Amino acid sequence: MSSGKKPVKVKTPAGKEAELVPEKVWALAPKGRKGVKIGLFKDPETGKYFRHKLPDDYPI
């Protein structure tokens, strides 16, 4: 895990709230528009990967 990223409070696919650090972060935006930031997280219990929206002020 990269140490430069801060943990985000997300809801895992299992339905639990967890503070996780995204493994990958990218912006999802149509051309010329603001868009949203998406993070790739790994569920600590099941080991499955899932995506979740990040706050707008999150560094990429």
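Just so it is clear, glycine is given a Cβ too, placed from its N, Cα and C backbone atoms.
While the structure shown retains the original residue, Swiss-Prot records the mutagenesis experiment Lys24 to Glu with this note: Slightly reduces the melting temperature of the protein. Slightly reduces affinity for calf thymus DNA and poly(dA-dT) oligonucleotides. Increases affinity for poly(dG-dC) oligonucleotide. Slightly reduces thermostability of protein-DNA complexes at low salt concentrations. Every protein chain shown contributes to the tally, and the Cβ of Lys24 (mutagenesis position) ends up with 13 other Cβ atoms within 10 Å.
Same-chain residues at least 6 positions away in sequence with a Cβ under 8 Å from that of Lys31 (mutagenesis position) are not found in this chain. Among the mutagenesis experiments that Swiss-Prot reports, Lys31 to Glu is described with the note: Slightly reduces the melting temperature of the protein. Destabilizes complex with DNA. Slightly reduces affinity for calf thymus DNA and poly(dA-dT) oligonucleotides. No significant effect on affinity for poly(dG-dC) oligonucleotide. Reduces thermostability of protein-DNA complexes at low salt concentrations.
The secondary structure of Phe41 (mutagenesis position), as reduced to three states from DSSP, is extended strand. Every protein chain shown contributes to the tally, and the Cβ of Phe41 (mutagenesis position) ends up with 21 other Cβ atoms within 10 Å. As a published mutagenesis entry, Phe41 to Ala appears in Swiss-Prot alongside the note: Results in a significant protein misfolding, reduced thermostability, reduced ability to mediate DNA compaction and bridging. No effect on DNA binding and constraining DNA into negative supercoils.
According to Swiss-Prot, the mutagenesis experiment Lys42 to Glu carries the following note: Slightly reduces the melting temperature of the protein. Slightly reduces affinity for calf thymus DNA and poly(dA-dT) oligonucleotides. No significant effect on affinity for poly(dG-dC) oligonucleotide. Reduces thermostability of protein-DNA complexes at low salt concentrations. For Lys42 (mutagenesis position), applying a Cβ distance below 8 Å and a minimum sequence separation of six or more within one chain yields Leu20, Glu23, Lys48, Tyr49, Phe50.
All protein chains shown were included, and the count of other CB atoms within 10 Å of the CB of Lys48 (mutagenesis position) stands at 11. The note that Swiss-Prot attaches to the published mutagenesis Lys48 to Glu is: Slightly reduces the melting temperature of the protein. Slightly reduces affinity for calf thymus DNA and poly(dA-dT) oligonucleotides. No significant effect on affinity for poly(dG-dC) oligonucleotide. Reduces thermostability of protein-DNA complexes at low salt concentrations.
Across the fold, the C-alpha of Lys24 (mutagenesis position) and the C-alpha of Phe41 (mutagenesis position) stand 8 Å from each other.
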